[in-house]
Amino acid sequence: MKPRPAGFVDNKLKQRVIQYLTSNKCGKYVDIGVLASDLQRVYSIDYGRRKRNAFRIQVEKVFSIISSEKELKNLTELEDEHLAKRARQGEEDNEYTESYSDDDSSMEDYPDPQSANHMNSSLLSLYRKGNPDSVSNTPEMEQRETTSSTPRISSKTGSIPLKTPAKDSEGGWFIDKTPSVKKDSFFLDLSCEKSNPKKPITEIQDSKDSSLLESDMKRKGKLKNKGSKRKKEDLQEVDGEIEAVLQKKAKARGLEFQISNVKFEDVGGNDMTLKEVCKMLIHMRHPEVYHHLGVVPPRGVLLHGPPGCGKTLLAHAIAGELDLPILKVAAPEIVSGVSGESEQKLRELFEQAVSNAPCIIFIDEIDAITPKREVASKDMERRIVAQLLTCMDDLNNVAATARVLVIGATNRPDSLDPALRRAGRFDREICLGIPDEASRERILQTLCRKLRLPQAFDFCHLAHLTPGFVGADLMALCREAAMCAVNRVLMKLQEQQKKNPEMEDLPSKGVQEERLGTEPTSETQDELQRLLGLLRDQDPLSEEQMQGLCIELNDFIVALSSVQPSAKREGFVTVPNVTWADIGALEDIREELTMAILAPVRNPDQFKALGLVTPAGVLLAGPPGCGKTLLAKAVANESGLNFISVKGPELLNMYVGESERAVRQVFQRAKNSAPCVIFFDEVDALCPRRSDRETGASVRVVNQLLTEMDGLEARQQVFIMAATNRPDIIDPAILRPGRLDKTLFVGLPPPADRLAILKTITKNGTKPPLDADVNLEAIAGDLRCDCYTGADLSALVREASICALRQEMARQKSGNEKGELKVSHKHFEEAFKKVRSSISKKDQIMYERLQESLSR
């Protein structure tokens, strides 16, 4: 019977499967289920109605057939390729034997068959010698023996019998010189020469034989030399790798001690902190005092503060002042991927410090390895914290002679595990906050010691212009100011060269003009080409040119625009341009704010003598647009205090506990940077009136804010200001004495105040320039301005200026001559038609009632 066929195969389906596979839709691996689903989806007309499982089985069968055909095809291709390679190899071997060429690569690729030919001939001769009759001399055997053992002779001598090489080959070595399929298969019967040395071998090509032997020996020598060179190179590479691994292990085994050259005089603006540090470091110089008293000296110091405030600098200054080696390690360097290796690194670190005592260990960014263990995400973090606690405790167990001081630095002290901050570990915490104006002045004087400045440089004015700047920001400011000074001097030299083109030692612009040609360029291109000319010039400046080079105050002012203080990213707001001159009217409120905030800062001794210790809080209430936020900025600027602006809703967070933590962080930041003003804008969103029904996050935020304002901890030199449009919905507990005890109502301005506001906005009629027919007093007393706030008056002046600009643009468009741009009375009349009051009569009555209720 015929074998049963494998079954019917749909050729159309087979072609579609092949098309799908070649389209790379399936990637590297093929899923039959996905393949069947895609085919049913793409070819829904043909396969859409088929059952899924049956169609999947059919697709799987087709796929197996395609796979087997592909494997067979690949096998055939490999076989053809192998045969072609064998054919090429045979052709190369034939060419080699004909030309006797010496090729190193062929020797490397193919083994030398000489030893195999010799063994075959030797075994054959020995076998023939032992049992000559048992070997049948077939024509093939005779031909093989002839080609392998018979020396090559000319046709004159005839042939040599088969038994002669068998007898002569006893104890002899053979070199086959007869060309065969394989190269180097040349045999010569040396025993013939030994038995009959006088017998000449007819026309043996001695010279060719010797050249072949020499080339064979050279080839083997080259191969040996190549092998030895490769071995030496491999050995050198291995030695280099071993040495690198050993160096890496030696480097990882222990950190190197550093000698610091920084002193306390290099740390400016932290006199109180330095005094505290000096009192704390007595045990490092006089450990016998603590030993005599039987007291364990402090071992750990935690430095915390915003980035750039000088934590690392202070640690190096401590080491430099005590003249002790410092072992600096970044916290992430301790963490390792192997379990237990991080703890081993910590132990080795402390062991190295104890063996080299007295010394200092400085762990930078310590919060990276010491998170709170209850919220740690990995067991490794908990183990590292536990190991660090153990190492800190072991320092107290060692004798008092092991003087080791551990200093940690972090930006987030609240994220550290509480066990690290107890007594005996990091029990001394030093806060480096945002420097105030006096501290900034001393920091600038310290940074500018080596800078070339004019004799009468105003450090006080520069410190006043840099609120919120920390030490790193001031250093960046000095660097930017130096760059501005260099650019200014080089531009000045170029201007001198334009006036005096004969000067050769100045930066030349002739080359630049040659490159530019005569093509007209714009102003920007001229500036770019001028800067490129400065870069291309390589001549150094002379002493005469650099004699007047120094960094002026204007260079610092120009550099202020390119340096963003770190405190601005931390929530501090710099307000260098808002003063009392920018606020019109509100004289009584300015007096109240001066007594509440400015007087305690400027006259602290008098307030302390009267027992006025707790700073007062001020609530600014009133309709929107009356200048509440502007007042807060002016107060902070006039007093020179640090200023934190908090928008009420930005502290609220959807996660439980995060809103309260944000409130705590704001007050902690203000305490670290005291004296400081905290301004809560729209405080009604943060502290709404509590009721019996509410038990949500807003209640917790109000409670947290109440405790921070007037809780168990006194807020020294932290002033609170708040602004709101709805004082009636604020929780009454916020408004009691000790918190926001002073409420100032900033209401709608009367005509006299409106006149002062208009004069302030227009800079007394100079900006924008007012025409002679404009009477600000009449505008301020107009009945249409009754409900206007300060923001409405500013919008009125702006709209009048736009009307004047529109009229001037229409005049120029019609072809008339360009006139003088001024704001006239008719422009204000047009502005009155467009600007409406932001406070309605109903709202005005409500705010008047609020003012009466607050004044009771």
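A Cβ is built for glycine as well, from the same backbone N, Cα and C atoms used for every other residue.
The structure displayed is predicted, hence computed values, not measured ones.
Database features (Swiss-Prot):
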MUTAGEN   Trp173 to Ala  Abolishes binding to MTREX
MUTAGEN   Ile175 to Glu  Impairs binding to MTREX
MUTAGEN   Asp176 to Ala  Impairs the binding of MTREX
BINDING   305-312, 622-629  ATP binding site
MUTAGEN   Lys311 to Met  Loss of ATP-binding. Significant reduction in interaction with TERT and in telomerase activity. Loss of interaction with MTREX
MUTAGEN   Glu365 to Gln  Decreases 60S ribosomes synthesis. Strongly decreases 60S ribosomal subunit synthesis, enhances interaction with WDR74 and increases association of WDR74 and MTREX as well as induces partial migration of WDR74 to the nucleoplasm; when associated with Q-682
MUTAGEN   Lys628 to Met  Loss of ATP-binding. No effect on interaction with TERT, MTREX and RPL5 and on telomerase activity. Significant reduction in the level of the 60S ribosomal subunit
MUTAGEN   Glu682 to Gln  Decreases 60S ribosomes synthesis. Strongly decreases 60S ribosomal subunit synthesis, enhances interaction with WDR74 and increases association of WDR74 and MTREX as well as induces partial migration of WDR74 to the nucleoplasm; when associated with Q-365
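Taking the features listed in Swiss-Prot, we show where each one sits on the structure.
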residue	record	Cβ neighbours (10 Å)
Gly305	ATP binding site	23
Pro307	ATP binding site	13
Cys309	ATP binding site	27
Lys311	mutagenesis position	24
Glu365	mutagenesis position	16
Gly622	ATP binding site	22
Pro624	ATP binding site	13
Cys626	ATP binding site	28
Lys628	mutagenesis position	25
Glu682	mutagenesis position	18
Recorded positions clustered about Lys628 (mutagenesis position) [Cα within 10 Å; pool: Pro307, Cys309, Lys311, Gly622]: Gly622
Lys311 (mutagenesis position): nearby binding-site residues from Gly305, Gly622, Pro624, Cys626, Cα cut-off 10 Å: Gly305
Rounded inter-Cα distance in Å - Glu682 (mutagenesis position), Pro624 (ATP binding site): 10
Cα-Cα distance linking Pro307 (ATP binding site) and Glu365 (mutagenesis position), given in Å to the nearest integer: 11
Collapsed DSSP category at Gly622 (ATP binding site): coil
